[in-house]
Amino acid sequence: MAMVNTTTRLSDDALAFLSERHLAMLTTLRADNSPHVVAVGFTFDPKTHIARVITTGGSQKAVNADRSGLAVLSQVDGARWLSLEGRAAVNSDIDAVRDAELRYAQRYRTPRPNPRRVVIEVQIERVLGSADLLDRA
């Protein structure tokens, strides 16, 4: 296992992995600090190091992310895996939600209409993963 902070660049293979159609597990913390883990689709912007998850406002993952301000996204495919850790914030701004929906549509499919949609934005601070996906140069 390798670990880097985001000042270390993800390899081209890692960026490709993060654009392939895979689901991930989103971990947030409940009020009692126990983990809440759910399967999600997400997108990652390598320029800003922001991962985005679209969800319904008031969902448990949104409530947890808003309260604790922490989240981890873990994606795995065979021996390849990455965990993206960082500060989470829930954004209900219509332009931010629209942008997140467009990004989601590029990676997965057009999301169904949802007037209560928000976006969980995770500012990635640390990356763990299989050594072949991390560039420590």
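Glycine is no exception: its Cβ is also placed from the backbone N, Cα and C atoms.
In Swiss-Prot, a published mutagenesis experiment is listed as Arg21 to Ala, annotated 2.7-fold decrease in catalytic efficiency. In the three-state DSSP reading, Arg21 (mutagenesis position) counts as coil. For Arg21 (mutagenesis position), the number of other Cβ atoms no farther than 10 Å from its own Cβ, over all displayed protein chains, is 8.
The coenzyme F420-(gamma-Glu)n binding site annotation in Swiss-Prot covers 36-41, 54-55, 60-61, Arg67, 78-81, and the record cites experimental evidence as its basis. Applying an 8 A CB threshold to same-chain residues 6+ apart, the list for Trp81 (coenzyme F420-(gamma-Glu)n binding site) reads Ser74, Gln75, Gly129, Ser130, Leu133.
Counting only same-chain residues six or more apart in sequence, the Cβ atoms lying under 8 angstroms from the Cβ of Tyr104 (mutagenesis position) belong to Gly41, Thr43, Arg52, Ile54, Pro111. Experimental mutagenesis is annotated in Swiss-Prot for Tyr104 to Ala, with the remark: 17.8-fold decrease in catalytic efficiency.
Quoted from Swiss-Prot, the note attached to the mutagenesis of Tyr104 to Phe states: 8.9-fold decrease in catalytic efficiency.
In the three-state DSSP classification, Tyr108 (mutagenesis position) falls within coil. Here the residue is the original one, but Swiss-Prot notes a mutagenesis experiment at this spot, Tyr108 to Ala: 44.5-fold decrease in catalytic efficiency.
Listed in Swiss-Prot is the mutagenesis experiment Tyr108 to Phe, annotated as follows: 3.3-fold decrease in catalytic efficiency. Around Tyr108 (mutagenesis position), the same-chain residues six or more apart in sequence whose CB sits under 8 Å from its CB are Arg21, Gly41, listed in sequence order.
Under mutagenesis, Swiss-Prot gives Arg109 to Ala with this note: 4.7-fold decrease in catalytic efficiency. The Cβ of Arg109 (mutagenesis position) has 10 other Cβ atoms within 10 Å, all protein chains considered.
Listed in sequence order, the residues of the same chain lying 6 or more apart from Arg112 (mutagenesis position) and placing their CB within less than 8 Å of its CB: none are present. In Swiss-Prot, the entry for mutagenesis Arg112 to Ala states: 2.6-fold decrease in catalytic efficiency. The structure shown retains the original residue.
Listed in Swiss-Prot is the mutagenesis experiment Arg117 to Ala, annotated as follows: 8.9-fold decrease in catalytic efficiency. Other C-beta atoms found within 10 angstroms of the C-beta of Arg117 (mutagenesis position) number 20, with every protein chain shown included.
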